[in-house]
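Over in Swiss-Prot, the protein carries these features:
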- 15-16, 36-37, Trp68, Leu94, Gly98, 102-105, Val233, Trp466, Ala501, 512-513: FAD binding site (BINDING)
- Val101 to His: Abolishes activity (MUTAGEN)
- Met103 to Ala: 16-fold reduction in catalytic efficiency on vanillyl alcohol (MUTAGEN)
- Val367 to Lys: 1.6-fold reduction in catalytic efficiency on vanillyl alcohol. Shows significantly improved activity on the aldehyde 5-formyl-2-furancarboxylate, which results in a better 5-hydroxymethylfurfural to 2,5-furandicarboxylate conversion (MUTAGEN)
- Trp369 to Ala: 7.5-fold reduction in catalytic efficiency on vanillyl alcohol (MUTAGEN)
- Val465 to Ala: 18-fold reduction in catalytic efficiency on vanillyl alcohol (MUTAGEN)
- Trp466 to Ala: 39-fold reduction in catalytic efficiency on vanillyl alcohol. In contrast to wild-type, is active on secondary alcohols, such as (S)-1-phenylethanol, and is strictly enantionselective as this mutant has no activity on (R)-1-phenylethanol. Shows increased activity on the aldehyde 5-formyl-2-furancarboxylate (MUTAGEN)
- His467 to Ala: Abolishes activity (MUTAGEN)
- His467: active site, proton acceptor (ACT_SITE)
- Asn511 to Ala: 53-fold reduction in catalytic efficiency on vanillyl alcohol (MUTAGEN)
Amino acid sequence: MTDTIFDYVIVGGGTAGSVLANRLSARPENRVLLIEAGIDTPENNIPPEIHDGLRPWLPRLSGDKFFWPNLTIHRAAEHPGITREPQFYEQGRLLGGGSSVNMVVSNRGLPRDYDEWQALGADGWDWQGVLPYFIKTERDADYGDDPLHGNAGPIPIGRVDSRHWSDFTVAATQALEAAGLPNIHDQNARFDDGYFPPAFTLKGEERFSAARGYLDASVRVRPNLSLWTESRVLKLLTTGNAITGVSVLRGRETLQVQAREVILTAGALQSPAILLRTGIGPAADLHALGIPVLADRPGVGRNLWEHSSIGVVAPLTEQARADASTGKAGSRHQLGIRASSGVDPATPSDLFLHIGADPVSGLASAVFWVNKPSSTGWLKLKDADPFSYPDVDFNLLSDPRDLGRLKAGLRLITHYFAAPSLAKYGLALALSRFAAPQPGGPLLNDLLQDEAALERYLRTNVGGVWHASGTARIGRADDSQAVVDKAGRVYGVTGLRVADASIMPTVPTANTNLPTLMLAEKIADAILTQA
């Protein structure tokens, strides 16, 4: 039985889904349905845990309230002597997705990222091809009149001006300048190494998610837009090799929804899982699970990217706490740094660091990640059950260059904190997982004296930064590993697109929120112009 008919059914109300729901429903003749498994987050009822933009760890202290419950993954690659335990992976399950729960840093990446996409077969996705969509999405409070920035988009972006930095932050900048890193001011228009006030998606001190920016009250009242939250897509409906709709569990009812086109925006773990359950993926894997093959696309679930990370923390001394309490609150948390490890001269700017001190938590921190990784992982289905999670292995540090980059990053941090401006605080730096920054780990200086212990610690404790991407990548039709074309259309079937971080050929040198906003804008434009 067919319950409802739409032109576009969007599966996943995260960052990308919010964009597409807005842009496609802007045309009154388009009947659009957005389906989200998690809760709604309307402007007048945003949970306080996710509203505070200056305390971005709060959602992670709320258990699985805003995340897919009990979703576990493997982070580190297999290695002799290293025990791998499944770890909880916080993937947003609420309107706005990752933009509602992750860090609020707004980073585009580097032009070379998108030129690389073009070289890998994503025609039209080079820097000049994506820049207009970065501009379209943003309302930059500091650089809105700059030709590289926008001043009229749905997402506000701002920074804490250096005039309002805390004394501790100023001391950190002095250490960085002594190490040869200049203030580049705008990380999204200057692409060399240096430090800067990070750009945030904030309105005042409030988080500004994609749902808040693209699904405000003026959009929600559109009669041609339907929003179903707390609803679970069970499967895609097919006729031959055509995708004709979705089966949805809504409350206690299972509904069959017909669509002219289905667009997957469920994220880099859930979107490929839906493809695989539909019979789109590596034929051998599908046969092994008894799933009829609709389209043999070996790249589905492969090419899984993530930024490897580690953290360093130290309890604040009395003087450090006092100095961290000055200036505007935002400046106490983070000072952004783009740096080069030197591991591979062909890929400079391969590290991204934050240095800060928070008088509320009583901790100084220096967290960083491999900004241009070389390791990739994969995901596979365990079974065909729509309620089962896929088996996910990020395979971090499988490429030895990434291990070298983490080591180099730790040595850079040691070098920065040894400068007189920071050394005066007498901070005892200890290792900590980025996913749960807390004191109590081994002292950094001790580990740096023992190469074997350092490597063992990194392989055991390496984290990610919730930047999963690449599992249904764009590419040319003759590329067996490509899953979608330049407009997000899935090869081998009709009526189906993917339009989230899954389609990234490589992970950008950036947090993935802004790139995901950009790509959703670009795919929406392609749909509306039928490119």
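The backbone N, Cα and C atoms fix where each Cβ goes, glycine too.
Sequence unchanged from the original; the noted substitutions are absent.
Note that the structure is a prediction, hence the values are computed from the model and not measured.
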Fewest-neighbour residue among recorded positions, criterion Cβ within 10 Å, set Trp68, Trp369: Trp68
For His467 (mutagenesis position), the number of other Cβ atoms found within 10 Å of its own Cβ: 25
Asn511 (mutagenesis position) versus recorded positions Thr15, Trp68, Met103 - nearest by Cα: Met103
Closest of Val367, Trp369, Trp466 to Gly98 (FAD binding site), Cα positions, mutagenesis positions only: Trp466
Among Thr15, Asn511, Thr512, which are recorded positions, the residue with the most C-beta atoms within 10 angstroms of its C-beta: Thr15
Most crowded position, judged by CB atoms within 10 A, among Val101, Met103 as mutagenesis positions: Val101
Whole-number Å value for how far Val465 (mutagenesis position) lies from Glu36 (FAD binding site) (Cα to Cα): 23
Around the Cβ of Val105 (FAD binding site), the count of other Cβ atoms that are within 10 Å: 20
Integer Å distance between the CA atoms belonging to Thr512 (FAD binding site) and Met103 (mutagenesis position): 10
Alpha-carbon spacing, Val101 (mutagenesis position) to Trp68 (FAD binding site), which is rounded to whole Å: 12
Pairwise CA distance, Val465 (mutagenesis position) versus Thr512 (FAD binding site), rounded so that it is a whole Å: 10
